[in-house]
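Engineer: Quick one: the structure is below, questions incoming.
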Amino acid sequence: MIREGDKVVLVDPRGKRYLITVSKRDFHTDLGILKLEEIIGRNFGEAIKSHKGHEFKILRPRIVDYLDKMKRGPQIVHPKDAALIVAYAGISPGDFIVEAGVGSGALTLFLANIVGPEGRVVSYEIREDFAKLAWENIKWAGFDDRVTIKLKDIYEGIEEENVDHVILDLPQPERVVEHAAKALKPGGFFVAYTPCSNQVMRLHEKLREFKDYFMKPRTINVLVFDQEVKKECMRPRTTALVHTGYITFARRI
């Protein structure tokens with residue numbers, strides 16, 4: 001049963017989504033005004049109508065909704081890349097993650113959702129404005145119970161020990177390799193997201209210096225092509241989300 005203060009997703013007849021907090025107020029859309037207090041006491045999957053008679057379905061928010069509707073600042077790590085990081089590093093509930101380059105907090109939200117309330121994410125960020133924006137998004141999504149943001153430079157060292165994963169979105173991830181080697185548990189993953197190939201080459205060169213600490217690194221990227229499906233034809237859409245960044249994985253031994 002939905003209560004006042006809960007977050008819900010409202011979906012209009014066109015498929016447009018609204019992520020709102022349930023309260024005793026009116027919510028204005030181009031399809032009419034919704035009285036949000038009518039949601040209180042209902043269940044997910046039910047619907048309410050606007051004053052113009054349009055029906056809005058009530059859904060439980062998922063992480064994709066928070067990522068779509070969060071406040072944006074610097075460029076985010078896209079869900080396609082975040083999902084790859086989670087899959088290839090084997091990130092699981094209860095894991096302890098050190099992250100750096102928090103930006104708007106998109107990857108932080110994704111990781112916090114995966115590790116769950118028993119896990120922990122510590123995020124290093126050197127810019128106070130980015131840290132403030134990310135923390136607003138983290139609190140809004142309800143993950144402030146498992147995330148800590150440090151206004152510190154990870155290039156100077158990692159304070160945490162026995163870490164499951166070190167995940168970076170930084171210009172010079174090679175500067176963190178030595179720190180990560182000390183902080184990671186055996187079997188943990190060092191992961192770096194980098195937009196440019198020269199960054200990857202510098203990182204691989206540094207990892208070769210630490211071959212006694214890390215398994216042979218692997219670098220991949222992923223391209224996403226949405227398909228346009230019609231009655232008589234299916235073809236890729238004319239726009240596609242192609243290169244966003246390279247992701248390098250190196251496992252601690």
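Just so you know, glycine gets a Cβ as well, placed from its N, Cα and C.
These came from Swiss-Prot, pasted as-is:
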- Ser104, Gly105, Ala106, Leu107, Glu125, Asp153, Asp169: S-adenosyl-L-methionine binding site (BINDING)
- His78 to Tyr: Decreases efficiency of the dimethylation reaction (MUTAGEN)
- Cys196 to Ser: Decreases stability of TrmI at extreme temperatures; when associated with S-233 (MUTAGEN)
- Cys233 to Ser: Decreases stability of TrmI at extreme temperatures; when associated with S-196 (MUTAGEN)
Engineer: Using a Cβ-Cβ cut-off under 8 angstroms and a sequence gap of six or more, which residues of the chain neighbour Asp153 (S-adenosyl-L-methionine binding site)?
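Structural biologist: Listed in sequence order: Tyr124, Ile126.
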Engineer: Measure from the Cα of Cys196 (mutagenesis position) to the Cα of every one of the recorded positions His78, Gly105, Leu107, then give the nearest.
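Structural biologist: Result for Cys196 (mutagenesis position): the nearest of the recorded positions is His78.
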Engineer: Pick from Ala106, Leu107, Cys233: which of these recorded positions has the biggest number of other Cβ atoms within 10 Å of its Cβ?
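Structural biologist: By the 10 Å Cβ neighbour count, Leu107 comes out on top.
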Engineer: Just to be sure I understand: of Ser104, Gly105, Glu125, Asp169, which binding-site residues have a C-alpha no more than 10 angstroms from the C-alpha of His78 (mutagenesis position)?
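Structural biologist: Within 10 Å of His78 (mutagenesis position): none of them.
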Engineer: May I ask which residues of the same chain, at least 6 positions away in sequence, place their Cβ under 8 angstroms from the Cβ of Ser104 (S-adenosyl-L-methionine binding site)?
Structural biologist: Met70, Lys71, Arg72, Gly73, Pro74, Ile76, Phe130, Leu133, Ala134, Asn137
Engineer: Going by DSSP, is Cys233 (mutagenesis position) part of a helix, a strand, or coil?
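Structural biologist: DSSP call for Cys233 (mutagenesis position): coil, neither helix nor strand.
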